[in-house]
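**Q** Heads up, here are the entries from Swiss-Prot:
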BINDING   Asp249, His251, Asp278  Mn(2+) 1 binding site
BINDING   Asp278, Asn310, His359, His434  Mn(2+) 2 binding site
MUTAGEN   His311 to Ala  Loss of phosphatase activity
ACT_SITE  His311  active site, proton donor/acceptor
Amino acid sequence: MSTPTAADRAKALERKNEGNVFVKEKHFLKAIEKYTEAIDLDSTQSIYFSNRAFAHFKVDNFQSALNDCDEAIKLDPKNIKAYHRRALSCMALLEFKKARKDLNVLLKAKPNDPAATKALLTCDRFIREERFRKAIGGAENEAKISLCQTLNLSSFDANADLANYEGPKLEFEQLYDDKNAFKGAKIKNMSQEFISKMVNDLFLKGKYLPKKYVAAIISHADTLFRQEPSMVELENNSTPDVKISVCGDTHGQFYDVLNLFRKFGKVGPKHTYLFNGDFVDRGSWSCEVALLFYCLKILHPNNFFLNRGNHESDNMNKIYGFEDECKYKYSQRIFNMFAQSFESLPLATLINNDYLVMHGGLPSDPSATLSDFKNIDRFAQPPRDGAFMELLWADPQEANGMGPSQRGLGHAFGPDITDRFLRNNKLRKIFRSHELRMGGVQFEQKGKLMTVFSAPNYCDSQGNLGGVIHVVPGHGILQAGRNDDQNLIIETFEAVEHPDIKPMAYSNGGFGL
C-alpha cells in the first residue's frame with residue numbers, strides 16, 4: 001500500500017464527501033463510484049471502505065460489501081460501523097454464525113443498540129433451525145406434506161375473520177383423492193368482479209381476506225403451477241393480436257403493480273402477462289401482490305404466468321419481510337402455504353422459441369441446454385449450487401468469461417457466455433430481472449441480453465423507473481441505440497404514491513442499516 005501524497009489525500013476526501021451527498025440523496029450507484037475514486041487516491045482510510053460497503057449493501061452487492069468491510073476492519077479494528085455492515089452482509093449471504101461474531105463485537109461496544117440486538121436474535125433463530133434440520137437429517141423431506149395439496153378447508157370455519165367478513169364472496173370446492181383424503185381446494189367462481197372488489201374494497205382500504213379464502217386461493221393456484229413444466233413455453237407468432245408483456249421484480253409494491261396494469265392493460269385473452277419473479281419481500285404489500293397474482297392465475301390460467309425468483313424462497317422470506325408480513329396479516333400457516341406454493345413456480349419461460357426468460361441468469365455449465373431446464377426438479381428450496389440456483393441468482397457482467405458475483409451467491413457471466421448459449425440453443429435474446437436498472441429496461445451485452453425491473457422508486461429510495469417488455473411479433477418499435485428488435489416494444493412507468501408505510505414495515509429480523 002503506497003503512501004498517498006497530501007494532494008491525493010485532499011482529493012480523496014473531496015470524493016468521499018461527494019459520495020456522502022449521493023448516499024443522502026439515495027443515489028447509491030453514484031456513491032459507489034465516488035467512494036471508489038476516493039479509494040483509488042487514498043487506500044489507507046478505513047472509512048472510505050466502510051462507506052462504500054454501505055452503498056454496496058443498499059444495491060444488494062453483499063459480497064462486495066463484505067469485502068469492503070474486511071478491508072475497513074483491517075485498516076481500523078475499532079471501526080464499529082464496519083462490523084455492523086459486515087454482520088448484515090453475512091446475514092444476507094445466509095452466513096449467520098459469522099454474522100453473530102460481528103454482532104457480538106458491536107454489542108460489546110454498544111450494548112443497547114436495538115438493531116444489533118434484533119439482528120442477533122435473528123441469527124440465533126436461524127442457527128437453531130439449522131441445527132434442528134441437521135439433527136433430523138433426511139426425515140424432514142421424507143415427511144414433508146404438501147399443505148396446499150392436502151388442505152382441509154373446514155379447518156378454517158371457526159375463525160372469527162370468516163364470521164365477520166362482509167366483502168366479496170367466493171365459492172369453494174373441497175377436493176378429495178381416490179382414498180377420500182383431502183386434496184386441496186378449488187375456487188368455483190373466481191371473476192374479475194371479485195378481484196376488483198378485493199382490491200378496491202379490501203386491500204386499498206387496509207383490510208384483509210379471511211384466512212379460509214387465502215388458503216383456498218393458494219391451494220388452487222398451487223395446483224395450476226404444479227401442472228406447468230419447469231420451463232414454460234409461450235407462443236404468439238400465430239396470434240399477432242395477442243401481446244405478451246414481460247415484467248420484472250415488483251417486490252410487494254402493490255400500488256405500482258396496480259398502476260402497471262392501468263398503464264399497460266389488464267390480463268385477458270388478448271394480453272398475456274409474465275412476471276419474472278421477486279414479487280414478494282422488501283415492499284410492505286407483498287401479501288396483496290401475491291394474492292392478486294394468484295387470483296389472476298386462477299381466472300386466466302393461460303394468460304397469466306409467474307417465474308420463480310430468488311426471493312420466492314424460505315430464507316429470503318425470513319430475512320426480507322414476507323414471512324413476518326404474512327404472520328401479521330394472516331398466520332404462520334398461511335405463510336407456510338405460500339412458501340410451498342413458491343416451490344411449484346416454474347424457473348424459466350421460453351417465448352416463441354426466441355426469447356428465454358429467467359429471473360437471474362445463465363448457468364455456469366457450458367453444455368447447459370433448454371432441455372436441461374425442462375428437467376430440473378424444482379419442487380424444493382433452491383440449492384446452494386447448480387443450474388437451479390443459477391437461474392435464480394446469476395448476473396451478467398461486461399467482461400468475457402465467468403466471474404465472481406458481487407452478491408456472493410451465483411456468479412457473473414460475460415457476453416461470450418451469453419452469445420454461446422444463444423447460438424447453441426438457437427435463441428435471439430435473454431430476458432432477465434434480479435437487478436435494479438434506473439431506466440426500467442436495459443439492453444446489455446451487445447443487445448443479446450435485457451434486464452427488466454418493474455419496481456419503480458425501489459424501496460421508496462432509488463428513484464428508478466419501472467420497465468416492461470412487450471413481445472409483439474412484427475409490430476415492435478425500434479429505437480436507435482436501444483431497441484434493435486422488430487418484435488419488441490419497451491415501455492416504462494413511474495412510481496405512484498402509496499400510504500406512508502415504509503418497506504419491510506412488518507419485519508422482525510433487524511435487517512437494515
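Cβ from N, Cα, C; glycine included.
Just the original residues are modelled here, none of the noted substitutions.
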**Q** Across all chains shown, how many C-beta atoms besides its own are within 10 angstroms of the C-beta of His251 (Mn(2+) 1 binding site)?
**A** 28
**Q** Between Asn310 (Mn(2+) 2 binding site) and Asp249 (Mn(2+) 1 binding site), find the distance joining the two CA atoms and give it rounded to the nearest Å.
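**A** Here the two Cα atoms are 10 Å apart.
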**Q** To the nearest whole angstrom, state the Cα distance for the pair His359 (Mn(2+) 2 binding site) and Asp278 (Mn(2+) 1 binding site).
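**A** Answer for this pair: 8 Å between alpha carbons.
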**Q** Can you count the other CB atoms that lie within 10 A of the CB of Asp278 (Mn(2+) 1 binding site)?
**A** 28
**Q** Check Asn310 (Mn(2+) 2 binding site) against DSSP and tell me helix, strand or coil, would you?
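**A** Once the DSSP labels are grouped into three classes, Asn310 (Mn(2+) 2 binding site) ends up as coil.
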**Q** Starting from the Cβ centroid of Asp278, Asn310, His359, His434, the recorded Mn(2+) 2 site, name every other residue in that chain with its Cβ within 8 Å, sequence order please.
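**A** Going along the sequence, the neighbours come out as Asp249, Asn276, Gly277, Gly309, His311, Gly360, Leu392, Trp393, Ser433.
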**Q** An 8 Å radius from the center of the Asp249, His251, Asp278 Cβ atoms defines the neighbourhood of the Mn(2+) 1 site; name the other residues of that chain inside it, in order.
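**A** So the extra residues in range turn out to be Gly248, Thr250, Gly252, Gly277, Phe279, Val280, Asp281, Arg282, Gly309, His311, Ser433, Phe453, Ser454, Ala455.
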**Q** Using the alpha carbons only, what distance in Å do you get between His251 (Mn(2+) 1 binding site) and His434 (Mn(2+) 2 binding site) once rounded?
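**A** About 11 Å separates the two Cα atoms.
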**Q** In sequence order, what residues of the same chain, 6+ apart, have a Cβ less than 8 Å from the Cβ of His434 (Mn(2+) 2 binding site)?
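**A** Residues satisfying the criterion: Gly248, Asp249, Gly277, Asp278, Gly309, Asn310, His359, Gly360, Gly361, Leu392, Trp393, Asp395, Thr451.
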